[in-house]
Amino acid sequence: MSEYQPSLFALNPMGFSPLDGSKSTNENVSASTSTAKPMVGQLIFDKFIKTEEDPIIKQDTPSNLDFDFALPQTATAPDAKTVLPIPELDDAVVESFFSSSTDSTPMFEYENLEDNSKEWTSLFDNDIPVTTDDVSLADKAIESTEEVSLVPSNLEVSTTSFLPTPVLEDAKLTQTRKVKKPNSVVKKSHHVGKDDESRLDHLGVVAYNRKQRSIPLSPIVPESSDPAALKRARNTEAARRSRARKLQRMKQLEDKVEELLSKNYHLENEVARLKKLVGER
(Lines of atoms letter the chains of each structure in order from A and count residues from 1; the text may use other names and numbers.)
(Lines give C-alpha, C1' and ligand atoms only; values in the text may rest on other atoms or scores of the structure.)
Protein backbone atom coordinates (compact mmCIF):
# COMPACT_ATOMS: atom_id res chain seq x y z
CA MET A 1 0.00 0.00 0.00
CA SER A 2 1.44 3.37 -1.05
CA GLU A 3 1.56 6.32 1.29
CA TYR A 4 -0.73 8.36 -0.99
CA GLN A 5 -3.44 5.68 -1.13
CA PRO A 6 -5.96 5.95 1.77
CA SER A 7 -6.67 2.96 3.98
CA LEU A 8 -9.36 0.60 2.74
CA PHE A 9 -10.55 0.00 6.30
CA ALA A 10 -11.30 3.66 6.90
CA LEU A 11 -14.47 3.56 4.81
CA ASN A 12 -17.04 0.82 4.69
CA PRO A 13 -17.36 -0.66 1.20
CA MET A 14 -21.15 -1.06 1.77
CA GLY A 15 -21.53 2.67 2.13
CA PHE A 16 -22.22 2.73 5.92
CA SER A 17 -20.17 4.17 8.73
CA PRO A 18 -18.97 1.72 11.45
CA LEU A 19 -20.39 3.99 14.15
CA ASP A 20 -23.91 4.22 12.78
CA GLY A 21 -25.50 1.38 10.82
CA SER A 22 -28.62 3.36 9.82
CA LYS A 23 -26.95 6.35 8.11
CA SER A 24 -25.13 6.29 4.80
CA THR A 25 -21.52 7.32 4.21
CA ASN A 26 -22.51 10.51 2.47
CA GLU A 27 -24.36 11.74 5.58
CA ASN A 28 -21.38 11.00 7.84
CA VAL A 29 -18.82 12.73 5.64
CA SER A 30 -19.73 16.18 6.87
CA ALA A 31 -19.72 15.06 10.52
CA SER A 32 -16.41 13.22 10.22
CA THR A 33 -14.65 16.10 8.46
CA SER A 34 -15.67 18.48 11.26
CA THR A 35 -14.33 16.23 14.03
CA ALA A 36 -11.27 14.33 12.76
CA LYS A 37 -10.20 13.06 9.34
CA PRO A 38 -8.55 9.64 9.05
CA MET A 39 -4.85 9.77 8.38
CA VAL A 40 -2.94 7.63 5.89
CA GLY A 41 -2.41 4.10 7.15
CA GLN A 42 -5.00 4.46 9.89
CA LEU A 43 -6.72 1.17 10.79
CA ILE A 44 -10.37 0.64 11.47
CA PHE A 45 -9.64 -0.12 15.14
CA ASP A 46 -8.64 3.51 15.67
CA LYS A 47 -12.23 4.52 15.07
CA PHE A 48 -13.34 2.78 18.30
CA ILE A 49 -10.83 4.53 20.58
CA LYS A 50 -12.75 6.72 23.05
CA THR A 51 -11.59 10.30 23.23
CA GLU A 52 -12.79 13.15 25.38
CA GLU A 53 -13.45 15.30 22.28
CA ASP A 54 -15.89 12.76 20.74
CA PRO A 55 -19.37 14.11 21.55
CA ILE A 56 -21.12 10.92 20.41
CA ILE A 57 -19.43 8.55 22.90
CA LYS A 58 -19.45 11.02 25.80
CA GLN A 59 -22.05 10.07 28.40
CA ASP A 60 -23.40 11.71 31.51
CA THR A 61 -22.00 10.47 34.82
CA PRO A 62 -24.20 9.79 37.86
CA SER A 63 -22.85 12.96 39.45
CA ASN A 64 -24.60 15.01 36.78
CA LEU A 65 -27.99 13.44 37.54
CA ASP A 66 -30.33 15.25 39.90
CA PHE A 67 -32.93 13.29 41.83
CA ASP A 68 -35.89 15.16 43.18
CA PHE A 69 -37.65 13.24 45.98
CA ALA A 70 -40.17 15.93 46.74
CA LEU A 71 -43.79 14.92 46.47
CA PRO A 72 -45.46 16.52 43.47
CA GLN A 73 -48.32 18.80 44.32
CA THR A 74 -50.18 18.16 41.09
CA ALA A 75 -50.62 15.22 38.76
CA THR A 76 -51.21 15.41 35.05
CA ALA A 77 -53.85 13.34 33.32
CA PRO A 78 -52.90 10.94 30.51
CA ASP A 79 -54.11 13.40 27.86
CA ALA A 80 -51.70 16.08 29.27
CA LYS A 81 -54.44 18.70 29.08
CA THR A 82 -55.98 18.70 32.56
CA VAL A 83 -54.10 19.01 35.85
CA LEU A 84 -55.47 17.07 38.86
CA PRO A 85 -54.60 18.28 42.38
CA ILE A 86 -53.30 15.67 44.89
CA PRO A 87 -54.92 15.99 48.36
CA GLU A 88 -52.45 16.69 51.16
CA LEU A 89 -52.29 14.33 54.15
CA ASP A 90 -52.92 15.67 57.59
CA ASP A 91 -49.80 15.93 59.79
CA ALA A 92 -51.56 14.24 62.72
CA VAL A 93 -52.49 11.23 60.60
CA VAL A 94 -48.93 10.86 59.31
CA GLU A 95 -47.46 11.08 62.82
CA SER A 96 -49.94 8.53 64.14
CA PHE A 97 -48.91 5.97 61.50
CA PHE A 98 -45.17 6.46 62.01
CA SER A 99 -45.23 6.79 65.80
CA SER A 100 -43.15 4.20 67.73
CA SER A 101 -45.40 4.12 70.78
CA THR A 102 -47.11 0.78 71.35
CA ASP A 103 -49.66 2.16 73.82
CA SER A 104 -51.58 4.24 71.31
CA THR A 105 -53.58 3.16 68.30
CA PRO A 106 -53.59 5.54 65.32
CA MET A 107 -57.15 4.68 64.29
CA PHE A 108 -58.77 5.26 67.71
CA GLU A 109 -58.48 7.97 70.33
CA TYR A 110 -58.43 6.74 73.93
CA GLU A 111 -58.29 10.13 75.65
CA ASN A 112 -62.05 10.55 75.54
CA LEU A 113 -62.73 6.96 76.59
CA GLU A 114 -60.53 7.06 79.69
CA ASP A 115 -62.30 10.14 81.03
CA ASN A 116 -65.77 8.59 80.80
CA SER A 117 -64.93 5.07 81.97
CA LYS A 118 -67.55 5.21 84.74
CA GLU A 119 -70.30 5.80 82.23
CA TRP A 120 -69.63 2.60 80.29
CA THR A 121 -72.42 0.04 80.14
CA SER A 122 -71.74 -3.21 81.95
CA LEU A 123 -71.45 -6.42 79.98
CA PHE A 124 -73.05 -8.42 82.81
CA ASP A 125 -76.39 -8.09 84.54
CA ASN A 126 -75.72 -6.71 88.04
CA ASP A 127 -79.40 -6.40 88.93
CA ILE A 128 -79.78 -10.06 89.99
CA PRO A 129 -79.98 -10.11 93.81
CA VAL A 130 -77.82 -12.69 95.58
CA THR A 131 -78.77 -13.57 99.15
CA THR A 132 -77.22 -15.68 101.88
CA ASP A 133 -79.92 -18.33 101.45
CA ASP A 134 -78.84 -18.92 97.89
CA VAL A 135 -75.23 -19.43 98.97
CA SER A 136 -76.21 -21.80 101.79
CA LEU A 137 -78.26 -23.87 99.37
CA ALA A 138 -75.28 -24.03 97.03
CA ASP A 139 -73.00 -25.18 99.88
CA LYS A 140 -75.43 -27.93 100.83
CA ALA A 141 -75.63 -29.04 97.22
CA ILE A 142 -71.83 -29.24 97.04
CA GLU A 143 -71.63 -31.28 100.26
CA SER A 144 -74.28 -33.70 99.06
CA THR A 145 -72.46 -34.26 95.78
CA GLU A 146 -69.17 -34.91 97.56
CA GLU A 147 -70.71 -37.43 99.96
CA VAL A 148 -72.21 -39.50 97.17
CA SER A 149 -69.48 -41.56 95.52
CA LEU A 150 -71.50 -42.65 92.50
CA VAL A 151 -73.70 -39.99 90.95
CA PRO A 152 -76.66 -41.39 88.95
CA SER A 153 -76.87 -40.44 85.31
CA ASN A 154 -80.45 -39.14 85.57
CA LEU A 155 -79.59 -36.55 88.24
CA GLU A 156 -80.97 -33.12 87.30
CA VAL A 157 -79.27 -29.94 88.53
CA SER A 158 -81.62 -27.27 89.85
CA THR A 159 -81.49 -24.11 87.78
CA THR A 160 -82.99 -21.90 90.50
CA SER A 161 -80.02 -22.09 92.87
CA PHE A 162 -77.16 -19.59 92.62
CA LEU A 163 -73.49 -20.28 93.04
CA PRO A 164 -71.57 -18.25 95.66
CA THR A 165 -70.29 -14.95 94.31
CA PRO A 166 -67.70 -12.58 95.80
CA VAL A 167 -70.19 -9.66 95.88
CA LEU A 168 -73.24 -10.02 98.12
CA GLU A 169 -75.95 -7.43 98.63
CA ASP A 170 -77.53 -8.56 101.90
CA ALA A 171 -74.63 -9.45 104.20
CA LYS A 172 -71.10 -10.72 104.30
CA LEU A 173 -70.86 -14.45 104.57
CA THR A 174 -68.53 -16.14 106.99
CA GLN A 175 -65.84 -18.32 105.64
CA THR A 176 -67.30 -21.72 104.94
CA ARG A 177 -65.61 -24.67 106.43
CA LYS A 178 -63.63 -26.93 104.19
CA VAL A 179 -65.38 -30.15 103.38
CA LYS A 180 -63.14 -33.18 103.55
CA LYS A 181 -63.50 -35.47 100.61
CA PRO A 182 -64.12 -39.08 101.53
CA ASN A 183 -61.46 -41.54 100.61
CA SER A 184 -62.04 -43.59 97.52
CA VAL A 185 -61.34 -46.79 99.44
CA VAL A 186 -63.82 -47.33 102.26
CA LYS A 187 -62.86 -49.85 104.90
CA LYS A 188 -65.73 -52.17 105.63
CA SER A 189 -66.25 -53.12 109.26
CA HIS A 190 -66.17 -56.84 109.78
CA HIS A 191 -69.06 -57.96 111.91
CA VAL A 192 -68.84 -61.42 113.38
CA GLY A 193 -72.02 -63.27 112.51
CA LYS A 194 -73.31 -66.79 112.54
CA ASP A 195 -71.58 -67.62 109.26
CA ASP A 196 -68.22 -66.43 110.59
CA GLU A 197 -68.65 -68.36 113.84
CA SER A 198 -69.29 -71.55 111.91
CA ARG A 199 -65.98 -71.10 110.06
CA LEU A 200 -63.92 -70.88 113.26
CA ASP A 201 -62.10 -73.95 114.54
CA HIS A 202 -61.54 -75.07 118.12
CA LEU A 203 -58.68 -72.58 118.49
CA GLY A 204 -60.93 -69.59 117.73
CA VAL A 205 -59.35 -68.78 114.36
CA VAL A 206 -60.62 -69.15 110.82
CA ALA A 207 -60.41 -72.78 109.77
CA TYR A 208 -58.90 -73.81 106.47
CA ASN A 209 -59.22 -77.08 104.62
CA ARG A 210 -55.98 -78.96 104.51
CA LYS A 211 -55.69 -81.28 101.56
CA GLN A 212 -54.34 -84.65 102.52
CA ARG A 213 -52.28 -86.27 99.80
CA SER A 214 -52.33 -90.04 99.68
CA ILE A 215 -49.53 -90.17 97.11
CA PRO A 216 -46.52 -87.89 97.33
CA LEU A 217 -45.75 -85.56 94.49
CA SER A 218 -43.72 -86.96 91.64
CA PRO A 219 -40.21 -85.58 91.26
CA ILE A 220 -39.67 -82.91 88.67
CA VAL A 221 -37.73 -84.10 85.64
CA PRO A 222 -36.84 -81.53 82.97
CA GLU A 223 -38.19 -82.48 79.57
CA SER A 224 -35.19 -81.22 77.64
CA SER A 225 -31.79 -79.64 78.11
CA ASP A 226 -33.21 -76.22 77.40
CA PRO A 227 -31.90 -73.68 79.95
CA ALA A 228 -35.38 -72.18 80.32
CA ALA A 229 -36.92 -75.60 81.03
CA LEU A 230 -34.21 -76.40 83.58
CA LYS A 231 -34.76 -73.09 85.33
CA ARG A 232 -38.52 -73.65 85.37
CA ALA A 233 -38.03 -77.09 86.95
CA ARG A 234 -35.76 -75.70 89.65
CA ASN A 235 -38.26 -72.93 90.46
CA THR A 236 -41.10 -75.44 90.74
CA GLU A 237 -39.10 -77.64 93.09
CA ALA A 238 -38.13 -74.65 95.23
CA ALA A 239 -41.79 -73.57 95.46
CA ARG A 240 -42.78 -77.05 96.62
CA ARG A 241 -40.17 -77.00 99.35
CA SER A 242 -41.28 -73.53 100.45
CA ARG A 243 -44.92 -74.60 100.71
CA ALA A 244 -43.91 -77.72 102.62
CA ARG A 245 -41.91 -75.70 105.13
CA LYS A 246 -44.78 -73.22 105.56
CA LEU A 247 -47.24 -76.06 106.17
CA GLN A 248 -44.89 -77.66 108.68
CA ARG A 249 -44.49 -74.37 110.52
CA MET A 250 -48.25 -73.82 110.67
CA LYS A 251 -48.68 -77.32 112.05
CA GLN A 252 -46.08 -76.68 114.74
CA LEU A 253 -47.73 -73.38 115.70
CA GLU A 254 -51.13 -75.08 115.99
CA ASP A 255 -49.67 -77.75 118.25
CA LYS A 256 -48.00 -75.09 120.37
CA VAL A 257 -51.25 -73.14 120.70
CA GLU A 258 -53.14 -76.27 121.76
CA GLU A 259 -50.48 -77.03 124.36
CA LEU A 260 -50.62 -73.49 125.78
CA LEU A 261 -54.41 -73.56 125.89
CA SER A 262 -54.36 -76.82 127.83
CA LYS A 263 -51.85 -75.42 130.31
CA ASN A 264 -53.93 -72.29 130.74
CA TYR A 265 -57.00 -74.41 131.40
CA HIS A 266 -55.22 -76.42 134.10
CA LEU A 267 -53.81 -73.28 135.70
CA GLU A 268 -57.22 -71.64 135.84
CA ASN A 269 -58.63 -74.73 137.52
CA GLU A 270 -55.77 -74.73 140.02
CA VAL A 271 -56.35 -71.06 140.85
CA ALA A 272 -60.03 -71.68 141.35
CA ARG A 273 -59.32 -74.62 143.68
CA LEU A 274 -56.87 -72.59 145.75
CA LYS A 275 -59.32 -69.72 146.10
CA LYS A 276 -61.92 -72.13 147.28
CA LEU A 277 -59.58 -73.51 149.95
CA VAL A 278 -58.68 -70.02 151.13
CA GLY A 279 -62.34 -69.11 151.38
CA GLU A 280 -63.17 -72.13 153.49
CA ARG A 281 -60.51 -71.28 156.09
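The backbone N, Cα and C atoms fix where each Cβ goes, glycine too.
Each residue in the domain 'bZIP' (225-281) gets a DSSP state, and the totals come to 54 helix, 0 strand, 3 coil. Annotated domain 'bZIP' per Swiss-Prot: 225-281, in sequence order, evidence recorded as sequence analysis.
Quoted from Swiss-Prot for the published mutagenesis M107 to A: Reduces transcriptional activation activity; when associated with A-97; A-98; A-110; A-113; A-120; A-123 and A-124.
For the mutagenesis of Y110 to A, Swiss-Prot gives this note: Reduces transcriptional activation activity; when associated with A-97; A-98; A-107; A-113; A-120; A-123 and A-124. The structure shown keeps the original residue.
Quoting Swiss-Prot on the mutagenesis of L113 to A: Reduces transcriptional activation activity; when associated with A-97; A-98; A-107; A-110; A-120; A-123 and A-124.
According to Swiss-Prot, the natural variant S24 to P carries the following note: In strain: CLIB 219.
Listed in Swiss-Prot as a natural variant, P62 to S is described as follows: In strain: CLIB 630 haplotype Ha2.
Under its natural variant annotations, Swiss-Prot gives T82 to A the following note: In strain: CLIB 556 haplotype Ha1.
Around D91 (variant position), no same-chain residue at least 6 positions away in sequence has a Cβ under 8 Å from its Cβ. Quoted from Swiss-Prot for the published natural variant D91 to A: In strain: CLIB 95, CLIB 219, CLIB 382, CLIB 388, CLIB 410, CLIB 413, CLIB 556, CLIB 630, K1, R12, R13 haplotype Ha2, Sigma 1278B haplotype Ha1, YIIc12 and YIIc17.
Record note (Swiss-Prot), natural variant D125 to A: In strain: CLIB 556 haplotype Ha1. The unchanged residue is displayed.
Annotation of the natural variant D196 to E in Swiss-Prot: In strain: CLIB 388, CLIB 410, CLIB 413, CLIB 630 haplotype Ha1, K1, YIIc12 haplotype Ha2 and YIIc17 haplotype Ha1; the original residue is retained in the structure shown.
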